[in-house]
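S.K.: Structure below; questions to follow.
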Amino acid sequence: MDYPDPDTIRILITTDNHVGYNENDPITGDDSWKTFHEVMMLAKNNNVDMVVQSGDLFHVNKPSKKSLYQVLKTLRLCCMGDKPCELELLSDPSQVFHYDEFTNVNYEDPNFNISIPVFGISGNHDDASGDSLLCPMDILHATGLINHFGKVIESDKIKVVPLLFQKGSTKLALYGLAAVRDERLFRTFKDGGVTFEVPTMREGEWFNLMCVHQNHTGHTNTAFLPEQFLPDFLDMVIWGHEHECIPNLVHNPIKNFDVLQPGSSVATSLCEAEAQPKYVFILDIKYGEAPKMTPIPLETIRTFKMKSISLQDVPHLRPHDKDATSKYLIEQVEEMIRDANEETKQKLADDGEGDMVAELPKPLIRLRVDYSAPSNTQSPIDYQVENPRRFSNRFVGRVANGNNVVQFYKKRSPVTRSKKSGINGTSISDRDVEKLFSESGGELEVQTLVNDLLNKMQLSLLPEVGLNEAVKKFVDKDEKTALKEFISHEISNEVGILSTNEEFLRTDDAEEMKALIKQVKRANSVRPTPPKENDETNFAFNGNGLDSFRSSNREVRTGSPDITQSHVDNESRITHISQAESSKPTSKPKRVRTATKKKIPAFSDSTVISDAENELGDNNDAQDDVDIDENDIIMVSTDEEDASYGLLNGRKTKTKTRPAASTKTASRRGKGRASRTPKTDILGSLLAKKRK
């Protein structure tokens, strides 16, 4: 591709590269970094002005030396060179880069010769952790090879500051918002805690581009970021985290901006969304013209074929005939392998490499099989199927995933949870595990077991939501001190609360102590952010022609003369701009859009987008810290719907809590039987230290 003209900003867009995914696998271990290298070579060969990466560059927040080496090598080969970077930075980068020393863009550093700058945000996989709250993107920023922007310092008070660029007559405002837990971000937007700083707007002078990394669709009422929460001055939103590639712009008619969902560059789960063709995108922006987007297919993607069948739909199969079922499934897999190999040959022939490859790359194959009992008979017997691992091992050496070619699952039946299960209602029986296993599509995660166990237990001290998240950090992100730190923090908080309760200090009754502890636990689980009293925002032009921001009858001026703040209104979820009539600018000019129109219906009450307290309810606030499974990180994925359904059931079960009783009620209840437990003994000893 030729060089862009002096007034065109050319951007390569990518997201969810997941370098390091499954890197110990002898067949697919190098797929992620090879594709990332291809992406960056496309940026170099197409003479782009910058690369924008919308999260999850690495698959884990502690990447291996191999993954880190491959990324550093690729960035050095593709981003450094003699070609000058023609972008002029107009804003103060120290407001965006939250570092002590490296507060400038890397291409303006005299110690580096950067030809293609990379701007990236952190995702949910490579997020910050540890005492210093550092993530892999911080390390790359310190090396000078990446510009890490969009960091979130406080999740309940977020200020989104753009980087302002100019090339010729074209001006670009680049916004970034790193990954925040979806429920928490939903609550922050709802409470008016998100502030956008916007450049001076004149007749569409600025092209406003934003990168986010959140759920795009609702797994629960609050576990996603609605497009309606984003301000309407944006022109385009790059949506990371979702792995399905949608190779066209989708227009939001309510907010009047376009949404691009690039998808992942490597298949991290064997599901339908990952089976779609994968692209990177080149965006050309020129002042006065509609943006031009060009999708470029990725060539290093391993061929992936997926098929779903139901044994009920095969008339000649009988539930008890295991051999006939296995024979039929083998035929289906053989057909999928033939189709995948033909597609790989065609791809190599188009690239001119058909005769140079000694062996075809092995494809990824996934056959999902519903083995539920036939619905047209009274027999409750399910189809007899072979062990999935043994069945899959037939194809070792011919497919890339020789251990999980087939996935057996049953249709979900209505779930009725018993209050008592096993001993004291806190244990999970083999039948419970089997039910969870079948509901999750044959692949069970530790997170699902922990969530189900906590729903059946009646913890009197630790909040289940926080404990669930601590276990996830311990298992998924190898944070060995996550559980210890969480328990120590919660005990310290609750002991501090109880030490100020005079009635608790006076009583020695164990039952009364337990009742008071439950109240403290409920209060500790729900920490709502108080809504701001006045979020109304007004804009006016001052004497210098620059915007100023007024909120709550106070005038607040920003530090940069080119940027003005914009608050997200707590009532309507949009940015209100009311300007003086004497200098009222015209609205954003209508661009000729080539985007696919998608009619977005008005959100009903069931989606809980409105900020009315009676619609959201206390239960949603109480469960704002529920962590939703990231289906895109599963080595062999289940359906997102299956995973979210199990968590949603847990959520509904958990929200049925009794209202907090008063201390007087607790006192009367404590006059009955009395029994001491190790938990109350521990609290008693801690409180004794407090008394001293």
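Yeah, the Cβs are placed from backbone N, Cα and C, and that goes for glycine too.
Annotations for this protein, taken from Swiss-Prot, read as follows:
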type	residues	note
BINDING	ASP16, HIS18, ASP56, HIS243	Mn(2+) 1 binding site
BINDING	ASP56, ASN124, HIS213, HIS241	Mn(2+) 2 binding site
MUTAGEN	HIS59 to Ser	Reduced but not abolished 3'-5' exonuclease activity
MUTAGEN	ARG76 to Lys	Does not affect ability to mediate DNA repair
MUTAGEN	ASP109 to Gly	Does not affect ability to mediate DNA repair
MUTAGEN	ASN113 to Ser	Abolished ability to mediate DNA repair
ACT_SITE	HIS125	active site, proton donor
MUTAGEN	TRP239 to Arg	Meiotic defects due to inability to DNA double-strand break repair. Decreased interaction with RAD50
VARIANT	PRO380 to Ser	In strain: SK1
VARIANT	PRO659 to Ser	In strain: SK1
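Mind running through what each feature is packed against?
M.R.: Within the same chain, the residues at least 6 positions away from ASP56 (Mn(2+) 1 binding site) whose Cβ sits under 8 Å from its Cβ are THR15, ASP16, ASN17, HIS18, GLY123, ASN124, HIS125, ASP126, HIS213, GLY240, HIS241, SER264, listed in sequence order.
The DSSP secondary structure for HIS213 (Mn(2+) 2 binding site) is strand.
Its own atom aside, the Cβ of HIS59 (mutagenesis position) has 24 Cβ atoms within 10 angstroms in the protein chains shown.
In sequence order, LEU145 make up the list of same-chain residues 6 or more apart from ARG76 (mutagenesis position) whose Cβ falls under 8 Å from its Cβ. Secondary structure at ARG76 (mutagenesis position), taken from DSSP and collapsed to helix, strand or coil, is helix.
The secondary structure of ASP109 (mutagenesis position), as reduced to three states from DSSP, is coil rather than helix or strand.
In sequence order, MET80, GLY81, ASP82 constitute the residues six or more apart from ASN113 (mutagenesis position) in its chain with CB-CB distances below 8 Å.
In the three-state DSSP scheme, HIS125 (active site, proton donor) is classed as coil.
When secondary structure is read from DSSP and collapsed to three states, TRP239 (mutagenesis position) falls in the strand class. In the structure as shown, the Cβ atom of TRP239 (mutagenesis position) sits within 10 Å of 24 other Cβ atoms.
Around PRO380 (variant position), taking its Cβ as the centre, 8 other Cβ atoms fall within 10 Å, counting all chains.
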S.K.: With a 10 Å radius around each C-beta, find which of these binding-site residues (HIS18, HIS241) has the fewest other C-beta atoms nearby.
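M.R.: Comparing Cβ neighbour counts within 10 Å for the binding-site residues HIS18, HIS241 gives HIS241.
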S.K.: Compare the C-alpha of HIS59 (mutagenesis position) with the C-alpha of each of the recorded positions ASP109, TRP239, PRO380, and give the closest one.
M.R.: TRP239
S.K.: For the C-alpha pair, I'd like the distance in angstrom between ASP109 (mutagenesis position) and TRP239 (mutagenesis position), rounded off.
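M.R.: Spelling it out, the Cα of ASP109 (mutagenesis position) and the Cα of TRP239 (mutagenesis position) are 30 Å apart.
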S.K.: Across all protein chains in the structure, which of the recorded positions ASP16, ASP109 has the highest Cβ count within 10 Å?
M.R.: ASP16
S.K.: What does the structure give for the C-alpha distance between TRP239 (mutagenesis position) and PRO380 (variant position)? Integer Å is fine.
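M.R.: Answer for this pair: 45 Å between alpha carbons.
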S.K.: HIS243 (Mn(2+) 1 binding site) has how many other Cβ neighbours within 10 Å of its own Cβ?
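M.R.: 29, counting other Cβ atoms within 10 Å of HIS243 (Mn(2+) 1 binding site).
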